[in-house]
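Before any comments, here is the structure.
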Amino acid sequence: MAIVETVIDGINYFLSLSVTQQISILLGVPFVYNLVWQYLYSLRKDRAPLVFYWIPWFGSAASYGQQPYEFFESCRQKYGDVFSFMLLGKIMTVYLGPKGHEFVFNAKLSDVSAEDAYKHLTTPVFGKGVIYDCPNSRLMEQKKFAKFALTTDSFKRYVPKIREEILNYFVTDESFKLKEKTHGVANVMKTQPEITIFTASRSLFGDEMRRIFDRSFAQLYSDLDKGFTPINFVFPNLPLPHYWRRDAAQKKISATYMKEIKSRRERGDIDPNRDLIDSLLIHSTYKDGVKMTDQEIANLLIGILMGGQHTSASTSAWFLLHLGEKPHLQDVIYQEVVELLKEKGGDLNDLTYEDLQKLPSVNNTIKETLRMHMPLHSIFRKVTNPLRIPETNYIVPKGHYVLVSPGYAHTSERYFDNPEDFDPTRWDTAAAKANSVSFNSSDEVDYGFGKVSKGVSSPYLPFGGGRHRCIGEQFAYVQLGTILTTFVYNLRWTIDGYKVPDPDYSSMVVLPTEPAEIIWEKRETCMF
């Protein structure tokens, strides 16, 4: 009774206060509680140091969201490579550098979960039953199904299709119109997402599907892409216009794929050597005998194209801007391409998949772009069992998150000389080559979708690592290499003020801030 009376007396006292005093208490109590909680948390020796923050729940979201790499470096200087911060109600434990890559990417499946970290974000975009909306074992098999369309023989067929799409874009898009113009200005944040989706749909989904992928269809993918924002990560569904457009785009794209799948099945028109759709229609039965439904295949197609879209659109936009800042690098690539074609006695139309492997300046430019501008600045896993951090007394409790940032290591002077300088030639050195993970590493593991390098302690991991390593790395190099050689063979360009735009971290994928334009002119070898 004494406790009840005390509570009643407290309520009566609160009600007797003025409105101003009541509001002050209501606003002040959460802040006081937050400060006390942080102090008590800091006393625990089994927890990574927590970055101090003033605003409850919101935490360090502003400083992290605006400049994540600067935020990481500032925290590292104060706490070391391991620390935690509050992000919109979630405690993120960060482990920077190659040891952090090893800790997160090679963590046991029983200890961390990418599915629990991303499912609420990706399922409204991709659809149900695929990627993170299924057990990890299913995802590993889905990746294996997709890899049947990502073979060397497939890449050989893709190169001329990708080049043809780019050349057609040069003729038809208002940014270029190369049959009518000799010079002009192009916004790479318009051109590169479109070129990427047109080339990917043509090569991966076939000629019939490409005819459906007009600019209005590309806009649907743009609406889907807007579902990958920080607000979507926190609030998967809100009654807001961009959520409605995301959902409408998902339904329309999925229905389009379903129609094509149904048509091919009814016609019996399925060729295992044609494209990704046919490959999935043939290879889509799990080890336990369960078959993917056509709806799940359609959803997986969305996920695959979206994954590649992010990497290639952002990477090609960035390398066009950097090469515009340093046109002499374009000339190095141009001479390399021209000399190779001269030996063959042909022009750009004769450039093959095998030729792309003989162009070190092209591949080094892509590699350097991915170093400076990794599409995802942070990668999360949700902790499902208490997780001890090696060589420390820290334990990450169940329900918290671990965060790794290869992009931080890519741009840190601890691992790369002059990291802020765009220098493709750095990859010619033996030390730099040793930093990159080889496709043919002898230390390999098979998570269910084919062997990948087990080693993830490299400071350079643009395609991630472990069981969630991107399976599209080689396709990305084929697509990006063809885009780069086609641009350089036909055009020479600069950027205004010879200054590359700053990165925009407001979305989940790091893109250039607007305006992001190149000023182009035709080369003498231009094909129009």
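Heads up, residue numbers simply count up from 1 along the chain you see.
Here the Cβ of each residue, glycine as well, is placed from N, Cα and C on the backbone.
Swiss-Prot lists Tyr64, His377 with the feature oteseconazole binding site, giving a large-scale study or a structure entry as the kind of evidence. The C-beta environment of His377 (oteseconazole binding site), restricted to residues of the same chain at least 6 apart in sequence and closer than 8 Å, consists of Pro68, Tyr69, Ser405, Gly407, Tyr408, Tyr505, Val510.
Here Swiss-Prot notes a natural variant, Phe105 to Leu, with the remark: In strain: fluconazole-resistant isolates. In the three-state DSSP scheme, Phe105 (variant position) is classed as helix. Counting only same-chain residues at least 6 apart in sequence, those with a Cβ under 8 Å from the Cβ of Phe105 (variant position) are Val404, Val456, Leu461, Gly464, Gly465, Gly466, His468, Arg469.
Under DSSP, Tyr118 (itraconazole binding site) is assigned to a helix (H, G or I) in the three-state scheme. Among the features that Swiss-Prot reports, itraconazole binding site is placed at Tyr118.
Among the natural variants that Swiss-Prot reports, Gly129 to Ala is described with the note: In strain: azole-resistant isolates. Here the Cβ of Gly129 (variant position) has 17 other Cβ atoms within 10 Å, regardless of which shown protein chain they belong to.
For the natural variant Tyr132 to His, the note given in Swiss-Prot is In strain: azole-resistant isolates. Counting every protein chain shown, 20 other Cβ atoms lie within 10 Å of the Cβ of Tyr132 (variant position).
Sequence-distant neighbours of Phe145 (variant position) (same chain, six or more apart, CB under 8 Å from its CB) are Ser279, Leu280, His283, Ser284, Met292, Leu300, listed in sequence order. According to its DSSP assignment, Phe145 (variant position) is helical. According to Swiss-Prot, the natural variant Phe145 to Leu carries this note: In strain: fluconazole-resistant isolates.
In Swiss-Prot, a natural variant is listed as Ala149 to Val, annotated with the note In strain: fluconazole-resistant isolates. Note on Ala149 (variant position): other Cβ atoms within 10 Å of its Cβ, all shown chains, come to 23.
Per Swiss-Prot, the feature posaconazole binding site maps to Gly307. Under 8 Å, Cβ to Cβ, and six or more positions away along its own chain, Gly307 (posaconazole binding site) finds Cys470, Gly472.
Quoted from Swiss-Prot, the note attached to the natural variant Ser405 to Phe states: In strain: azole-resistant isolates. Classification of Ser405 (variant position) by DSSP places it in coil, neither helical nor stranded.
According to Swiss-Prot, the natural variant Arg467 to Lys carries this note: In strain: Isolate 13; azole-resistant. Contacts of Arg467 (variant position) defined by a Cβ separation under 8 A and a same-chain sequence distance of 6+ are given as Leu109, Asn136, Met140, Tyr447, Gly448, in order along the sequence.
Residues annotated as heme binding site in Swiss-Prot: Cys470. Under the DSSP three-state reduction, Cys470 (heme binding site) is assigned to coil, being neither helix nor strand. Cys470 (heme binding site): 18 other CB atoms within 10 A of its CB, across all protein chains.
Among the recorded positions Tyr64, Gly129, Ala149, not one has its Cα within 10 Å of the Cα of Tyr118 (itraconazole binding site). Distances between the Cα of Tyr64 (oteseconazole binding site) and those of the variant positions Gly129, Tyr132, Ala149 are shortest for Tyr132. Put simply, Ala149 (variant position) is 21 Å from Tyr132 (variant position) when counted between their Cα atoms.
Shown are the binding-site residues Tyr64, Tyr118; of these, the residue with the fewest other Cβ atoms within 10 Å is Tyr118.
Rounded to the nearest whole angstrom, the C-alpha distance between Ala149 (variant position) and Gly129 (variant position) is 21. Within 10 Å of the C-beta atom of Ser405 (variant position) sit 24 other C-beta atoms, taking all shown protein chains into account.
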